[in-house]
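Listed in Swiss-Prot for this protein:
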{"type": "DOMAIN", "residues": "34-249", "note": "domain 'GB1/RHD3-type G'"}
{"type": "BINDING", "residues": "Gly44, Pro45, Gln46, Ser47, Ser48, Gly49, Lys50, Ser51", "note": "GTP binding site"}
{"type": "MUTAGEN", "residues": "Ile134 to Thr", "note": "In rhd3-5; reduced root and root hair length"}
{"type": "MUTAGEN", "residues": "Asp185 to Asn", "note": "In rhd3-2/fra4; reduced root and root hair length. Strong reduction in the cell wall thickness of fibers and vessels"}
{"type": "MUTAGEN", "residues": "Ala575 to Val", "note": "In rhd3-1; reduced root and root hair length"}
Amino acid sequence: MDAACSTQLIDGDGVFNVSGVDHFIKEVKLDECGLSYAVVSIMGPQSSGKSTLLNHLFGTNFREMDAFRGRSQTTKGIWIARCAGIEPCTVVMDLEGTDGRERGEDDTAFEKQSALFALAVSDIVLINMWCHDIGREQAANKPLLKTVFQVMMRLFSPRKTTLMFVIRDKTRTPLENLEPVLREDIQKIWDSVPKPQAHKETPLSDFFNVEVVALSSYEEKEEQFKEQVYNLRQRFFQSVAPGGLAGDRRGVVPANAFAFSAKQMWQVIKDNKDLDLPAHKVMVATVRCEEIANEKFSSFIANENWRELEEAVQSGPVSGFGRKLSSILQASLSEYDTEATYFEESVRSSKRQQLQEKLLQLVQPTFQDVLGHLRAGALENFKNAFEKALDAGEGFSSSAKSCAQSCISKFDKGCEEAVIEQAKWDTSKTREKLERDIEAHISSVRTAKLAELTTLYESKLNVALSGPVEALLDGANDETWPAIRKLLRREGELAVYGLSNALSGFEMDEETRSKMLADLENYARGIVETKAKEEAGRAMMRMKDRFATIFSHDSDSMPRVWTGKEDIRAITKMARSASLKLLSVMAVIRLDDELDNIEKTLTLALFNSTGNNATSKSISTIDSLASSTWEKVAPEKTLITPVQCKSLWRQFKNETEYTVTQAISAQEANRRNNNWLPPPWAILALVVLGFNEFMTLLRNPLWLLVLFVGYLVSKALWVQLNISGEFQNGVLPGLLSLSTKFIPTVMNLLKKLAEEGQAPPTNSNQSMNSTAQSEVTTNGESSSSSSSGSSPAKNVPIDTSA
């Protein structure tokens, strides 16, 4: 393989060989050299032996002129090759010769363009000239030097280029004598070249380092020529070191940008524009650094480690996220630094910053996802820890504070692990969001817990007050409301004390705490008021129950039997008085221990003013009930208005009137059932009309004995048959019942008499006593049976539901 890799850089028509240059750089591995490379070019008249010199000096294989075929143009355009065996890497450019007949005298454009290109690209420019031209006014090298100096004015280069004049076919004149003459000629040419105003007085030494070497004739003294070339070759080793031939490196572009830089320079030169090398260097650095940055960005996106990390973050927090991502980012930035290290520092740094910003912009959503996972995890941990702390019985505020501090501390630690070295991202907003979420959860839990506590103590108050208040109102009397007030005060204090102790762990402000306790007290009061309103709605039923209880039961709570001895008027008055007492108790709410005259007003208006003969005073009192409010009672405390009381009392009297009437009827019926004597007129008639029969009995006492025996038998049958009891159920049922019992009873009685008659005479007295005792016993049994049988007749049913 050709080690020099000779390649045409620019053809004779001025076309830049892009693919050829890329192939050349790849073959000679120029892009790996960084800034450690040098470019040497050679100028000179056509057929002056430039290619021959380069081939011997640098080991290249440029095409040389065949002298046997005549002198003609050999090199067309610009060729490039690598020097063999010289370090650092040295690239040689062989330029088309000047003053060639092929282009003619007027076609000097390519000469100037190639000269300008060589000066812009090269560190060292060899100017090949004949020894016999030194000192001549019309020498062949003067147009070349004028061209070099003229184009130099268009470069604006910050560095000095080494111009090495190679004197060919040296004569016997010593070099020490030739060099001053050559330098003088060079200075004259420099002075004659038009310059910009800024460089009118600028010496040649500010632009060029001038070196002069002489070589013997290759054709006449080949061995001496080769020896001199070998010695010259040694000067190109380490040429880029300080003090070397190419020691000024200020305008050098990195080797990996050489092809792009050369192409852009040639394009500017062809467009006949001034070539500002510093600006060109910046441009090259900008383009190449941009390309490198884009490559590294694409490489980062395709990085397997980054993809795995990004995918892992989607499912949850990743341990060591910041460290892993920082390592991947640093690797990409380090690769950029390695490839862009030789470019303009300001451009390199700027593009590096842009690359870093793009990379950070790419990874920031993933970083935010990590923060989101950390925040969600911290919030969930807080909720669990907070719930466990509350279940363990710890104070609400202390639990909330300790759990919040612990979870936020863990979140901060997670953020520290997630933050990457290359970015100074602020996690405070996420932290603030977490704090707000925690505070919102604490607030919601506090609200729920306070609601639970309130509900708990309200339910306790419901249980403690509802039943007892209902029972107290059911037995309404003068002590009802004092007992209710006492109950309300006791249960309210217990509930407030319990709630106050429960609230101590919440660290509430005093105003809120006092309001909650006051609300609980009001709730307890509301329970009593609500229950009182419910009972007031059932006032009529309660009054009728009270009336029925007192009217139908005696002082021993035994059912009352209307035997005819009871004072129904007094009992009715007592029962209605008790019902009126109940109405007065239920008329208003008395939780503030305030005095009122409701009972007195109702008594005067409703109880004492009965009948149609009411006095004018009573009428005035009744009129006082024609109002919707009670005197000295707030409307909100009124349960039953005076007008409603009047209406209720009227309805009450109407519905209880039937019960009283039933009692009176039962009493009258009982009296009739217990009175067996005929009316007085019947007794008088019996005396008048039965006088003769009575006298007959007196005249014949035997009839008295018969009547007495008949009386005893009748009495025994009366008792045995329970005639009065049977007829209490009705005449027809009584007759049917007696008809079935009569014969067995008579037979039983006769049997007993027969047994008495068969008794021994000695026991006559005993028999008489036994008979009397049996009669008494029979009477007692009959009486008892009569009593039990007559009981239903005496107990007249009372309709209390009316």
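Cβ from N, Cα, C; glycine included.
Annotated features, which come from Swiss-Prot, shown on the structure.
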residue	record	contacts (Cβ under 8 Å, 6+ apart)
Ser48	GTP binding site	Gly97, Asn128, Met129, Trp130, Arg168
Lys50	GTP binding site	Ile42, Met43, Gly44, Thr75, Asp94, Leu95, Gly97, Leu126, Asn128
Ile134	mutagenesis position	Ile167, Leu178, Val181, Leu182, Asp185
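Note: the CA-CA distance between Pro45 (GTP binding site) and Ala575 (mutagenesis position) rounds to 152 Å. Packing around Gly49 (GTP binding site) is summarised by its Cβ count: 25 other Cβ atoms lie within 10 angstroms of its Cβ, all protein chains included. Gly44 (GTP binding site) carries neither a helix nor a strand DSSP state and counts as coil. Across the fold, the C-alpha of Ser51 (GTP binding site) and the C-alpha of Ala575 (mutagenesis position) stand 148 Å from each other. In the structure as shown, the Cβ atom of Asp185 (mutagenesis position) sits within 10 Å of 19 other Cβ atoms.
For the pair Ala575 (mutagenesis position) and Gln46 (GTP binding site), the C-alpha distance works out to 152 angstrom. Averaged across the domain 'GB1/RHD3-type G' (34-249), the predicted model reaches a pLDDT of 81. By the criterion of other Cβ atoms within 10 Å of the residue's own Cβ, the least surrounded of the binding-site residues Gly44, Pro45 is Pro45. Secondary structure at Ile134 (mutagenesis position), taken from DSSP and collapsed to helix, strand or coil, is coil.
For the recorded site, Asp185 (mutagenesis position), the DSSP three-state label reads helix. Packing around Ala575 (mutagenesis position) is summarised by its Cβ count: 22 other Cβ atoms lie within 10 angstroms of its Cβ, all protein chains included. In this structure, Ser51 (GTP binding site) is part of a helix by DSSP.
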